[in-house]
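Quick look at what Swiss-Prot lists:
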{"type": "BINDING", "residues": "A299, P300, T301, G302, S303, G304, K305, T306", "note": "ATP binding site"}
{"type": "DOMAIN", "residues": "15-250", "note": "domain 'HD Cas3-type'"}
{"type": "DOMAIN", "residues": "286-471", "note": "domain 'Helicase ATP-binding'"}
{"type": "DOMAIN", "residues": "503-660", "note": "domain 'Helicase C-terminal'"}
{"type": "MUTAGEN", "residues": "D347 to A", "note": "Loss of R-loop unwinding"}
Amino acid sequence: MAMMELIDIIRAKSNDQRNYLLKDHLKETVARIDDFHNFYQTNREKFSYKIGEKTFRALAMASIIHDLGKIDYNFQKKLMGDDSEAWEVLEEFLSPLKPLKRSPRHEILSIIWSTFLLGNDDLDAMMRTAILLHHYNEYFLNDKDLMEIIFTYRDAFEIYLNFIIEKKETLRIFIEDILNYIQNSLESDLVISAADEIRSNMDFEKPELLLEKIKEYDDDISEFAAFYEPEERSADILILSGILRRADYSASAGVDIELFSEEVFRDIDEKITSKIGGAPWQIRLMGELGGPKKMVLVAPTGSGKTEFSILWAAKHGRKFIYTLPLRVALNDIFMRLRDSDGYFSEDEIDILHSTAFIEYLKEERLGRGTDLDSMMTSARLMASPALLTTPDQVLITSLNYFGSDKVISVYPFASMILDEIQTYNEEMAAVIIKTLELVNEVDGNILVMTATLPPYFRSFLDAMNFEVMDVAAIPGAHDIKNLNLKRHVPQLIEEPLFNDELEVSDKLGKILDENSEKNVLIVVNNVQKAIELYREYQDDPDVYLLHSRLLEKVKSQRIGEVKKRSQDERGLTVISTQIIEASVDIDFDLMITEISTIDSQIQRWGRIHRNRDADYDSGDPNIIIFTDSDRRTSLIYDKKVLDATRAILERYDGQILDYNLERSMIEEVFQEEIDGSTLKEIYENQIRETISDLDYFTVEKRTQAQRLFRNMAGYKVFIPDAVLRYSESEIERTFAELIKGDYRLWKDILGEIERITGEKTTMWDLKKVLYEYSVNVPVFYEEKSDFWSRTTGEFKGFYVWGSMEDDDVELLEELGLDSIFGETESSLIV
């Protein structure tokens, strides 16, 4: 067999994918390393983690070697089938591997190639480890040791080594052909030096020596080819393996590994000045501060913190990664920043969260020609110059999940913005702080933004040398929106809004009658309360129910309708859980709320008198708080904090409050002493204990880490019967029927839809249907409901409830999940 035939036959993936030949995938992966090397050279001064030429050469070598384990009988047969002419040729060559009934994963077989193509110093050990873990396998959690790997796969390794020994002359020429093909295609000094070093290292006598050691149970096998496994978490291996993974994945997807250019921030001062008008405080403050690398910005809700974050990122000339906890709010910011009069062009900014593709579909519907696959892939690989994302995508790397290195490798060239830090409870705060410590370790840039900095965060941020800037201290700060505006007059009602039997206080109806010409927001502490309260008013078209366990489509429609109507109409009432706090930019006239912790209270108040130019000068209260706790509230909030909150609220009952007074209330609550310690100290100790536990914590996959992090850990459940009841689209209805009928492959589903309807659709359009007609089911429903008896299957990460009664579908659409199950006690409130 001619050697060119071999290099032109061996595949890396099926032939319906781009660059399916192994030589082309390796070339494209090396090209990404070369591109990243050039990007690094251009932006060297902006990187806080320095990468030398020797390290880049090692990365290029690893990218050539990483998939050589795909030279395997079983792998190639699976890709090619039995009847192709190419397979007939290749089958003969790979026949020594035929006795392998089940081959090890290709990245494990690639380790054999690394034993005679790489050296054995510390850098080689890092690259060998990165090769082993460029896909998930058991060695992510287990010891990475050559002896352990060999004796786990002893028979397979002996067969594979014998294959290499038998075919060594052919394989020597094959490797030389691969090296020539790659370096001639790319014509790069880095690639040439990497290829030359592989040639220098290449020693086909080593497989014979290794096989001999295996047969003799030699004690020094582990030293034959070292792995990198430091006693403590190492930023070095995480960054380098992350770069290799990004190169591999972006090569497979056909997207660039890095898209940043300083042009992304061109004329940003002028754009912000034009949009805001006058002399924006953000530009003044940036001029005075010089943009410290680690900073906390404390500024009122609605004052323009997002604009400041863009200026801060521009000052440092790094990619802009902005995180916000709630998807709905993030979607709004994405559309605002990417709009025709926004700050970024369409190809400069991406969005990444579990339903982000829906935002791209909206863009496509507007005729903007978005390439969904490329946009989503580049966002996932952190290639975008500007990225909006939820924290569970980029700020949970301290949970040590597989693939976290891909995110960590971006930290040294990113300006990370963490907005709404006050929304995290102590456990989530610990994860965030631990991750910030990791970003700090690689000297990354971090901007924390908040309207109300929780006092218990301060000591952890101080330890990382964050500079705290309170806009109230800026000279001439009087023009900052909502800073000095007197916005809120609280009134306390010393009884619970609900009793333990979920009966509503008689005073609520009277308050609503007296304020019938106002837009009223009622915030309660759990979903069941919201549903029970809404039942009393559900015939009124001006009353809306909002919470997290509605169908996604219904929730989005209601939020959009409330936003639109509230601009011109009065007399609307929204009954909500605190999902409203950070997700919906709506200005209400009056809030009625249950007692909660002081920081949560003031967060809620931010929806009242939000977008006004003048002080609130009515003598009537616009914040009404039912201050007693019922049993359900006690399940959610710490009694110590509620008692302290209640005491502080009593001091300010009936007073008109501005932003500064409200912040001082938070400080007062957390200075309250309980058993010799302040609340602030109690929270700090709880966070420290959790951080300490994280030192020994690892989860296997990112989805597991996200589930641990999210305030509401749960399952997404698709409801096909809701599609059949409410959708008028024949394509959507056919899709629902197919899922009910147990179709599970996109290829089959798309083909069947076209056959039945005569119309073509895309996977992305059907994914949109999945999300819109899904509901979030908390994990505690698993044990306290008939969750599993309703579940008829799974599809693409969703559980499927394939047989629901019409009455249940109606209840789900109008009231949400809890109306079907009834009340299930939990501390979850959204």
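From the backbone N, Cα and C atoms, a Cβ is placed for every residue, glycine too.
Between the alpha carbons (Cα) of A299 (ATP binding site) and D347 (mutagenesis position) lies a span of roughly 30 Å.
Look at the Cβ of each of the binding-site residues P300, G302, G304 and count the other Cβ atoms within 10 Å; the largest number goes with P300. Sequence-distant neighbours of T301 (ATP binding site) (same chain, 6+ residues apart, CB-CB distance under 8 A): A451, N482, G606, R610. There are 26 other Cβ atoms within 10 Å of the Cβ belonging to A299 (ATP binding site). When the alpha carbons of D347 (mutagenesis position) and T306 (ATP binding site) are compared, the span between them is 20 angstrom. Same-chain neighbours of the ATP site beyond A299, P300, T301, G302, S303, G304, K305, T306, judged by a C-beta within 8 angstroms of the site's C-beta center, are, in sequence order, A451, I480, K481, N482. The Cβ neighbour count for T306 (ATP binding site), using a 10 Å radius and every protein chain shown, is 18. Every protein chain shown contributes to the tally, and the Cβ of K305 (ATP binding site) ends up with 21 other Cβ atoms within 10 Å. Within the same chain, residues at least six positions away from S303 (ATP binding site) with a Cβ under 8 Å of its Cβ are W281, V471, I480, K481, N482, L483.
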